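*Asks:* Okay, here's the structure, questions in a sec.
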Amino acid sequence: MDKHLLVKRTLGCVCAATLMGAALATHHDSLNTVKAEEKTVQVQKGLPSIDSLHYLSENSKKEFKEELSKAGQESQKVKEILAKAQQADKQAQELAKMKIPEKIPMKPLHGSLYGGYFRTWHDKTSDPTEKDKVNSMGELPKEVDLAFIFHDWTKDYSLFWKELATKHVPKLNKQGTRVIRTIPWRFLAGGDNSGIAEDTSKYPNTPEGNKALAKAIVDEYVYKYNLDGLDVDVEHDSIPKVDKKEDTAGVERSIQVFEEIGKLIGPKGVDKSRLFIMDSTYMADKNPLIERGAPYINLLLVQVYGSQGEKGGWEPVSNRPEKTMEERWQGYSKYIRPEQYMIGFSFYEENAQEGNLWYDINSRKDEDKANGINTDITGTRAERYARWQPKTGGVKGGIFSYAIDRDGVAHQPKKYAKQKEFKDATDNIFHSDYSVSKALKTVMLKDKSYDLIDEKDFPDKALREAVMAQVGTRKGDLERFNGTLRLDNPAIQSLEGLNKFKKLAQLDLIGLSRITKLDRSVLPANMKPGKDTLETVLETYKKDNKEEPATIPPVSLKVSGLTGLKELDLSGFDRETLAGLDAATLTSLEKVDISGNKLDLAPGTENRQIFDTMLSTISNHVGSNEQTVKFDKQKPTGHYPDTYGKTSLRLPVANEKVDLQSQLLFGTVTNQGTLINSEADYKAYQNHKIAGRSFVDSNYHYNNFKVSYENYTVKVTDSTLGTTTDKTLATDKEETYKVDFFSPADKTKAVHTAKVIVGDEKTMMVNLAEGATVIGGSADPVNARKVFDGQLGSETDNISLGWDSKQSIIFKLKEDGLIKHWRFFNDSARNPETTNKPIQEASLQIFNIKDYNLDNLLENPNKFDDEKYWITVDTYSAQGERATAFSNTLNNITSKYWRVVFDTKGDRYSSPVVPELQILGYPLPNADTIMKTVTTAKELSQQKDKFSQKMLDELKIKEMALETSLNSKIFDVTAINANAGVLKDCIEKRQLLKK
């Protein structure tokens, strides 16, 4: 149980030899001198050593040795401790030799179940010296189906265990209450405070060791006191640890041991009469044991104490509650059935403080300061839990309470919650009559959802048995079940009652040869999609405590082998598909009505193929006419296409504007794949006939069918990666565009991408600065890296470059390339409402590799954060403008090492905020070498006195060929490399001639 109040006792291991010495093991007439932690202690004759006490457990021996260690030289205290140990050993002997009564056979468990965790240290037999303990576990009433032994503080030699085994268990079993032992998760793993699992020599982490540990756990915690099962508490406070650190290997081992326990007891165990239970605070996706452990458990108990347990936690980003009760169940429903699922609340623990105050039961009334009792459940969270049922799957198994020995005690009032020293009347110990538990059990017993399914629900016995086997035994299961129901017993003669299903996901009717008619009188209520009418009884974050009703999808219907079926009526269900109808096996069909749906029956569709098969069967039996076959008044639903046919658009340069959406994004498709691009297409579709009759409703107009693209957005990117969201494109300049369309539902993933070419096509540039390495500069290095992450980021991202108005970044590009353009964005590009000052001046520079050593730069780049080491290739000045971005052309630069300087011209708090910097061009291996080849060619062409005019003309032609390919609209690396190679060869020949 997730209880902050409980502090688990950790016992240190103290070596017996250093504590007591060998002298304590002997019995001399005179006083013995004993060494305990290097201190001399005198002990009277006749007192035994701790290790000589044969019945005490090793854990209890450790405790007594620790007490002796602390006692030091206080002879009287040592004597008292040893006497206490001797008495403990006698009690342990009594426990070891007690006779366990014969087990009383128990009836099968049926919901609605009520469980309660009884704290052993509050049983009056736990420690007779504590006179304030007035409750006994054996007094739990018959309304408690599951009594959990929540053990802490009670010694393993306490006579409570004898009382439990010889009196409590037989008495509780006789009234129908099962008694379950709870152990922490870590007991299955070894490591810190892991009980018998600490003995790694006896229980090593091996397959055989895990089997042995599982058996020892069941023997110790179930069979030893003749209990009815085992409960493993899976939560963060009980996670396996080694040296106080969470142990991943221990978690994995605990799963294996859990499985081994499940092979001994529980639904898959050798002994199925003993229950195997898991309780947890985790959501399913955070519970490491649930996936592999679920098949082995009878029940799952989930602790949902307090307001957040009921309502979930509010998530401000998504603006909705998370970890709600329904979400918690949905997660676990993948692994267990609803009748296995129980939810829990907590009674008020005495002296509980902030962090352990749940307010699940009623508080003490202000005027009732002397009385700490309040047994009224009206309006409590506990009562709401008793009434709550999952919206899907079926009815829950029941509820449980923690600290049931506090049943009836009022909760401490909220106004005292933070007064740590305050002691309220509710902190007193009271004898309980379990009025609250009884009342909560009564609430569940009155819940009609738990009524058993009977012949009134399903008159056909074979059908009833099939439903109860697959769905559940309770009436409330019928309206909640959202799985698959397969009916394949040929003995089924009637399907009456299936209309009680409201959320069925799939209905399989297979080989039911005695069924002659299928229509809405027997088919599930959700043959037609609808809204969930089940309302929550829980408190929610909504002001009116009402949730928006969820949509219930239509049931998927599979019909095959109904050879006796004569009449099939699926009219008026708003269904879009006939898939699932094995029409060829419906060999006796005489009448079919599929009118009033949303079916596309166009030629070539799956719907049409199925319908034609049924039509043929009916024609062969009774003939096809308007009385035997109805298929009219269809209103097919229009859907957005998955893909769009038009992926490119070529336009001439002209002084015009083009609507991109109307040119590139259009069309509506049925779920059968029939594409309709225009109203003319729709009219032709609407006029299509089957046997002289139209299937599309004549009053179903195109505007009702077509989908709307009105709220779709567009992102238009030009060849320099400049973007706009304007759906209208001007064609007044030669350019190539990438056009992305986005749906209102998802603004991040394009539903369609197309290329638009105005004039001659251009190759799209690449941002060569994306992923660049920041190697120096004055800017904050963490935020400087964000400048090159390829995205503007969100409005809340911190991308300030530092505590000064002027900041620099030195960076290296990832790959060689030919740089033709650059762009940077002001903060207003990502946040129009920003108060950050825009960049007023900027300079873009490349490293002066001609005059300075690159290796020195790389060894200590911050020393090179000076203008003299850099060559400025472009500058920017705002001149009073507040632009969101600046971009400009560059002239075929090939440097990989760059420096950029941004200046807001403000005070030291007006730091530059630059979401993104782009260095634009084309990847080109050996770009620097290629450009040097061009430079060399230009230099040689000036040496007219050394070469003939013919040679100079040839050199010029090859130089121009390379420059043309470098500046071509279509950037062709192959052509560039070929021209560079030719020019290089030409240069080398001229240089040889020169020599």
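Just so you know, glycine gets a Cβ as well, placed from its N, Cα and C.
Straight out of Swiss-Prot:
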type	residues	note
DOMAIN	112-432	domain 'GH18'
MUTAGEN	ARG119 to Ala	In loop 1 mutant; abolished endoglucosidase activity; when associated with 130-A--A-133
BINDING	HIS151, TRP153, ARG186, ASP237, GLN303, TYR305, GLU349, GLU350, ASN356, TYR402	glycoprotein binding site
MUTAGEN	TRP153 to Ala	In loop 2 mutant; strongly decreased endoglucosidase activity
MUTAGEN	ASP233 to Phe, His, Lys, Arg, Leu, Pro, Trp or Tyr	Abolished endoglucosidase activity
MUTAGEN	ASP233 to Met	Abolished endoglucosidase activity, while gaining a strong ability to mediate transglycosylation. Able to efficiently transfer predefined N-glycans from corresponding glycan oxazolines to the Fc-deglycosylated intact IgGs without product hydrolysis
MUTAGEN	ASP233 to Cys	Retains some endoglucosidase activity, has a strong ability to mediate transglycosylation. Able to efficiently transfer predefined N-glycans from corresponding glycan oxazolines to the Fc-deglycosylated intact IgGs without product hydrolysis
MUTAGEN	ASP233 to Ala, Gln, Glu, Gly, Asn or Ser	Abolished endoglucosidase activity, while promoting transglycosylation. Able to efficiently transfer predefined N-glycans from corresponding glycan oxazolines to the Fc-deglycosylated intact IgGs without product hydrolysis
ACT_SITE	GLU235	active site, proton donor
BINDING	LYS786, ASP789, GLN791, PRO915, GLU916	Ca(2+) binding site
MUTAGEN	TRP803 to Ala	Abolished endoglucosidase activity and ability to bind immunoglobulin-G (IgG); when associated with Q-235
MUTAGEN	GLU833 to Ala	Abolished endoglucosidase activity and ability to bind immunoglobulin-G (IgG); when associated with Q-235
*Asks:* When DSSP states are folded down to helix, strand and coil, where does TRP153 (mutagenesis position) land?
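*Replies:* Once the DSSP labels are grouped into three classes, TRP153 (mutagenesis position) ends up as coil.
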*Asks:* Taking the center of the Cβ atoms of LYS786, ASP789, GLN791, PRO915, GLU916 at the recorded Ca(2+) site, which other residues in this chain have a Cβ no more than 8 Å from that point?
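*Replies:* Not counting the recorded site residues, we get VAL787, PHE788, GLY790, LEU792, GLY793, ASP797, ILE799.
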*Asks:* In Å, rounded, how far does the Cα of LYS786 (Ca(2+) binding site) sit from the Cα of ARG119 (mutagenesis position)?
*Replies:* 55
*Asks:* Among the binding-site residues GLN303, ASN356, GLN791, point out the residue whose Cβ has the most other Cβ atoms within 10 Å, with all shown protein chains included in the count.
*Replies:* GLN303
*Asks:* Find the shortest Cα-Cα separation between GLU833 (mutagenesis position) and the recorded positions HIS151, ASP233, PRO915, and name the residue that gives it.
*Replies:* PRO915
*Asks:* For HIS151 (glycoprotein binding site), what is the tally of other C-beta atoms lying within 10 angstroms of its C-beta?
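*Replies:* For HIS151 (glycoprotein binding site), the 10 Å Cβ neighbour count is 19.
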*Asks:* Kindly assign ARG186 (glycoprotein binding site) to one of the three DSSP-derived states: helix, strand or coil.
*Replies:* helix
*Asks:* What is the interatomic distance between the Cα atoms of ARG186 (glycoprotein binding site) and ASP233 (mutagenesis position), given in whole Å?
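*Replies:* Per the Cα atoms, ARG186 (glycoprotein binding site) and ASP233 (mutagenesis position) stand 9 Å apart.
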*Asks:* Which has the fewest other Cβ atoms within 10 Å: ARG186, LYS786, the binding-site residues listed?
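*Replies:* Among the binding-site residues ARG186, LYS786, the sparsest Cβ neighbourhood within 10 Å belongs to LYS786.
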*Asks:* Could you find out if DSSP has LYS786 (Ca(2+) binding site) as helix, strand or coil?
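*Replies:* For LYS786 (Ca(2+) binding site) - judged by DSSP and reduced to three states - the answer is helix.
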*Asks:* Hey, which of the mutagenesis positions TRP153, TRP803 is the loneliest by Cβ count within 10 Å?
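*Replies:* With the mutagenesis positions TRP153, TRP803, fewest surrounding Cβ atoms within 10 Å: TRP803.
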*Asks:* How many Å separate the Cα atoms of TRP153 (mutagenesis position) and ARG119 (mutagenesis position)?
*Replies:* 9
*Asks:* Measure from the CA atom of TRP803 (mutagenesis position) to the CA atom of GLU349 (glycoprotein binding site) and give the result in Å, rounded to a whole number.
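*Replies:* Cα-Cα, rounded: 53 Å.
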*Asks:* Least buried of the recorded positions GLU235, ASP789, GLU833, GLU916, going by other Cβ atoms within 10 Å?
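*Replies:* Output over recorded positions GLU235, ASP789, GLU833, GLU916: least Cβ neighbours within 10 Å is GLU833.
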*Asks:* Measuring CA to CA, name the entry from the recorded positions ASP233, GLU235, TRP803, PRO915, GLU916 that ends up nearest ASN356 (glycoprotein binding site).
*Replies:* GLU235
*Asks:* For PRO915 (Ca(2+) binding site), which residues in the same chain are close in space, meaning a Cβ under 8 Å from its Cβ, but six or more apart along the sequence?
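*Replies:* Expected: LYS786, VAL787, LEU792, GLY793, ASP797, ILE799, PHE825, ASN826, ASP827, ALA829, ARG830.
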*Asks:* Taking only the residues in the domain 'GH18' (112-432), give me the average pLDDT of this model.
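*Replies:* Here the mean pLDDT over the domain 'GH18' (112-432) amounts to 94.
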*Asks:* Which of the recorded positions ARG119, ASP233, GLU235 has its Cα closest in space to the Cα of TRP803 (mutagenesis position)?
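*Replies:* In terms of Cα distance, TRP803 (mutagenesis position) lies closest to GLU235.
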